[in-house]
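Scroll down for the structure; my scribbles are underneath it.
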Amino acid sequence: MFSWLKRGGARGQQPEAIRTVTSALKELYRTKLLPLEEHYRFGAFHSPALEDADFDGKPMVLVAGQYSTGKTSFIQYLLEQEVPGSRVGPEPTTDCFVAVMHGDTEGTVPGNALVVDPDKPFRKLNPFGNTFLNRFMCAQLPNQVLESISIIDTPGILSGAKQRVSRGYDFPAVLRWFAERVDLIILLFDAHKLEISDEFSEAIGALRGHEDKIRVVLNKADMVETQQLMRVYGALMWALGKVVGTPEVLRVYIGSFWSQPLLVPDNRRLFELEEQDLFRDIQGLPRHAALRKLNDLVKRARLVRVHAYIISYLKKEMPSVFGKENKKKQLILKLPVIFAKIQLEHHISPGDFPDCQKMQELLMAHDFTKFHSLKPKLLEALDEMLTHDIAKLMPLLRQEELESTEVGVQGGAFEGTHMGPFVERGPDEAMEDGEEGSDDEAEWVVTKDKSKYDEIFYNLAPADGKLSGSKAKTWMVGTKLPNSVLGRIWKLSDVDRDGMLDDEEFALASHLIEAKLEGHGLPANLPRRLVPPSKRRHKGSAE
């Protein structure tokens, strides 16, 4: 099931089919959709024109939620690394949009510099103004997870009108801009503080039309007991039903997404299964990137077609000389009737039309005499794209599915969940770490506590001097650390990759667990000072 976690091929490279589909979509957009957008000023009413970076960029995940629901902690949990410039706390700590992306060195890039970078897909954020750009930044860091995806952290959503006004920019509009371009939207809720404020309701409304991308996470679920959790889950589903305008039920993942011990471990097994489901969704993003781009382009093309019919109809109804302003007001007032007339005349689905009230507001600021009449050739090219050109790309997409078995999100928490005895299915898989050789004479830092760990080791009844994965797992789970963390510890400790722990490897695992419980991080690769003395020659020869 997790075959894409196996390493192979150059990391970060896209399969040929993905590049082929992406380049074909860019060509179709430039030749058949963009001319129609420019002719009918689509960007002035909806989203601005797409650029190459919008097609070539990595899949993006948008993380949104009210303040102190654990958004930044969730991202750091996925990366198993702190994000430069981020703060974590019970108060509203993230006050800006942060694009967490891969970079060779750690650092931050301010928003004004970010929107002029042609290699980044953020150039079209410039119209939101300087107030927003001062609240937008990019955090770059070398992390394996970010080689496959980028993550957008958002400001904590507040309650009360004063906080909404004080932002100084159109927060829902910015969310809508990101929602159109990201591959996945994760809405975080706090199980211990469940509420949906007015601004959060408005923010969820801004995501309308992108419900297929939304995943809901009920975070901090380890803070409540089983019976309370069931009630919180029911209350969340009821609240979501009031603010999400679809009859379908959103997928809700329950868990505690941080690397600290579970406060109430009763539902540990549930949290493990939910985490694996969520991780599978995220891991599949690179494999389905081309399909998502195609889907979004078709969705955009259908909206552009409707927009062209609306604008050309308004142009046709305008008088040539007198009474232009009065006629404009009448047409805007009658816009719902015009929508219905266009729908019947051109056999268009009601779901393809924009929001009528918002369209009326936008039309007030435009001069109808500058609109263009219907241009059949442009619409014929668009129809050809939707009916023939897109259909020709489907075999390439199926080929991409076959070629992308080794492409997926790796590293961070995604790797730790599937290590050693923490693998849900199949035997342990040996994986190369690529550590540098160790010094045989270096002192082992675990030695001073080994007698304490040996007592625990022999109480667990090892067979032939080694603990099986199942026995070791039983003891390790008792520490209440998440499975993803314990999986990383197992990977670091099972130095000889035999799927078992001897006394030295068990002592190393215990040492790493204690370090984690004290708040320290885990190394990406095992430093030479931590390699057990008896394994140093074995490790060096294996490499």
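Each residue, glycine too, has its Cβ placed from N, Cα and C.
Here the original residues are kept at every noted site.
Under the heading domain 'Dynamin-type G', Swiss-Prot lists 55-286, citing sequence analysis as support.
Among the features that Swiss-Prot reports, ATP binding site is placed at GLY65, GLN66, TYR67, SER68, THR69, GLY70, LYS71, THR72, LYS220, TRP258, with the record citing similarity to another entry. Counting Cβ atoms from all protein chains shown, THR72 (mutagenesis position) has 23 others lying within 10 Å of its own Cβ.
Quoted from Swiss-Prot, the note attached to the mutagenesis of THR72 to Ala states: Incapable of binding membranes and localizing to caveolae.
Quoted from Swiss-Prot, the note attached to the mutagenesis of THR94 to Ala states: Lowers the level of CAV1; distorded caveolae.
In Swiss-Prot, a mutagenesis experiment is listed as LYS120 to Asn, annotated with the note Complete loss of localization to CAV1 positive caveolae. Non-local neighbourhood of LYS120 (mutagenesis position): ALA53, GLY57, ALA99, MET101, LEU114, CYS138, each in the same chain, at least six residues away, with C-beta under 8 Å from its C-beta.
The number of other CB atoms found within 10 A of the CB of PHE122 (mutagenesis position), across every protein chain shown, is 24. For the published mutagenesis PHE122 to Ala, Swiss-Prot gives the following note: Complete loss of localization to CAV1 positive caveolae.
Swiss-Prot gives this note for the published mutagenesis HIS192 to Asp: Distorded caveolae. According to DSSP, HIS192 (mutagenesis position) is assigned to coil rather than to any helix or strand.
Quoting Swiss-Prot on the mutagenesis of LYS193 to Asp: Distorded caveolae. Taking a C-beta cut-off of under 8 angstroms and a sequence separation of 6 or more, LYS193 (mutagenesis position) has the following same-chain neighbours: SER68, THR69.
The domain 'EH' annotation in Swiss-Prot covers 449-537.
Around ASP498 (Ca(2+) binding site), a 10 Å sphere centred on its CB holds 13 further CB atoms from the protein chains shown. The Ca(2+) binding site feature in Swiss-Prot is assigned to ASP494, ASP496, ASP498, MET500, GLU505; the stated evidence is sequence analysis.
Every protein chain considered, the tally of other Cβ atoms within 10 Å of the Cβ of LYS71 (ATP binding site) stands at 30.
In this view, GLY65 (ATP binding site) is surrounded by 22 other Cβ atoms within 10 Å of its Cβ, with every protein chain counted.
Nearest Cα neighbour of THR72 (mutagenesis position) among the listed recorded positions (PHE122, HIS192, ASP496): HIS192. Take the binding-site residues ASP494, ASP496, GLU505: by the count of other Cβ atoms within 10 Å of each Cβ, the lowest one is ASP496.
The two recorded residues, LYS71 (ATP binding site) and ASP494 (Ca(2+) binding site), show a Cα separation of 32 Å. When averaged over the domain 'Dynamin-type G' (55-286), pLDDT in the model lands at 85. Note: the Cα of TYR67 (ATP binding site) and the Cα of ASP494 (Ca(2+) binding site) are spaced 40 Å from each other. Shown in sequence order, THR69, GLY70, ASP190, ALA191, HIS192, SER256 are the residues of the chain, 6+ apart in sequence, with a C-beta less than 8 angstroms from the C-beta of LYS220 (ATP binding site).
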